Amino acid sequence: MILSSYNTIQSVFCCCCCCSVQKRQMRTQISLSTDEELPEKYTQRRRPWLSQLSNKKQSNTGRVQPSKRKPLPPLPPSEVAEEKIQVKALYDFLPREPCNLALRRAEEYLILEKYNPHWWKARDRLGNEGLIPSNYVTENKITNLEIYEWYHRNITRNQAEHLLRQESKEGAFIVRDSRHLGSYTISVFMGARRSTEAAIKHYQIKKNDSGQWYVAERHAFQSIPELIWYHQHNAAGLMTRLRYPVGLMGSCLPATAGFSYEKWEIDPSELAFIKEIGSGQFGVVHLGEWRSHIQVAIKAINEGSMSEEDFIEEAKVMMKLSHSKLVQLYGVCIQRKPLYIVTEFMENGCLLNYLRENKGKLRKEMLLSVCQDICEGMEYLERNGYIHRDLAARNCLVSSTCIVKISDFGMTRYVLDDEYVSSFGAKFPIKWSPPEVFLFNKYSSKSDVWSFGVLMWEVFTEGKMPFENKSNLQVVEAISEGFRLYRPHLAPMSIYEVMYSCWHEKPEGRPTFAELLRAVTEIAETW
């Protein structure tokens, strides 16, 4: 529905001895339809009302004395002053460059300027100023759940249960985001009883018509912190009161987007090589340290294996991609050969090896949690218009806390090996590729979706090779004829349906990663 209104706009044009008064009519259209959407990208700021302005000139009725002229309106400010926000540090942060400011966990800071989404200028209570990583702080509001130790924003149901079992205390609890946007779940550890084993209960925090939060309908509160405080002192509908908040805050430092703001080049003299931990498409990978206190993975790039100049330019862009489910790129060493790529270190190594080494030990909930982690990372890449091109279990890594992160996104564009680049080459990942890739070399987020379906299959077969008895040519023929991978025996039908939806012949028939994430999360919450 379109609402139209007519407004008279009067403007005054002054000269040295007279002014002319013009009246214009402007027709304003306001869309009241909730179904209409804005375009995703704007190439320029549009003003549709501009072309609808019509001038109605009026002649001067006489001279206006200079003393009676209306003053011109003041010029608008060149910049809108950004409101300063108070934040609280979630982690300690030691300065890495002279421009950095130290952070101490739980202390408050004032944000002065946001240089980019990942690095902000802040001031501490003593007046010291400097740059800090934005993912180390959170806005200091009583309604902001991130300031509380018991809140975990980005955690799956399985990861929550793993944390609570490690704590293994009656009443140990966390609060986490639920599968429904804007809703939350309390997960509580219940000790063993005479007739029951230890268990973990999950309680949905709901909202009533008055906007109050509750678990037990008789006890509703204006905010979630108030609700948690009440249930820390009263069970009131729960199996036990909330006794021990279980948190990660401060215990596991997240990676930062680069070692500092705009720092993409790393001095090789600042790196110490500890031991070789593997090898890949481009060369040997070492465990190392940067400036003797940050563990890193150092990839030495074999000369001639990569288009180095193109990659260096791309690395500057890749460093701006920062997400808890992506392996963080810290920078590159270009001062001498070979070129080094420095990334976040993941203690449990490659996901494919992790699955094979732990065969028979991983519960189905853990396998689904792996898929959920990867889907979260891929949804972030999709949202930012970035294509992986080689998504597979071999290109995902596992942290010390069993969080899975995506590695090597976009790297295949810089490979110079024809055996890997050509779809007819022996090293080309045909078994993870959709028809439009192996036939026309056409990549998109939807080709990544196909690969994600195959990766899910790898996870639920605990590391089997897809199409293990078929050659690349046979796989191409089978896929073209409509053949798809079978359902793994560890995968319930609900999981296989998600996998299968990724393998639609046409890209437009496949779901987005945002849709896949909702589906996987829904299954995880109902198991």
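Including glycine, each Cβ sits where the backbone N, Cα and C put it.
Annotation source Swiss-Prot lists domain 'SH3' at 82-142, citing sequence analysis. Here the domain 'SH3' (82-142) returns a mean pLDDT of 94 for the predicted model.
Cβ-based neighbour count (10 Å, all protein chains) for Tyr91 (mutagenesis position) stands at 19. Where Swiss-Prot documents Tyr91 to Ala as a mutagenesis experiment, the accompanying text is: Reduces expression levels if IFN-gamma.
Annotation comment: Swiss-Prot describes 150-246 as domain 'SH2', evidence class sequence analysis.
The domain 'Protein kinase' annotation in Swiss-Prot covers 271-527 and rests on sequence analysis.
Quoted from Swiss-Prot, the note on mutagenesis experiment Lys299 to Ala is: Impairs kinase activity. Lys299 (mutagenesis position): 23 other CB atoms within 10 A of its CB, across all protein chains. Under the three-state DSSP scheme, Lys299 (mutagenesis position) falls in the strand class.
DSSP classifies Asp390 (active site, proton acceptor) as coil under the three-state reduction. The active site, proton acceptor annotation in Swiss-Prot covers Asp390.
Counting residues of the domain 'SH2' (150-246) by DSSP class, helix then strand then coil, yields 21 helix, 30 strand, 46 coil.
Note on Asp390 (active site, proton acceptor): other Cβ atoms within 10 Å of its Cβ, all shown chains, come to 24. For Lys299 (mutagenesis position) paired with Tyr91 (mutagenesis position), the C-alpha to C-alpha distance reads 28 Å.
Rounded to a whole number, the distance between the Cα atoms of Tyr91 (mutagenesis position) and Asp390 (active site, proton acceptor) is 34 Å.
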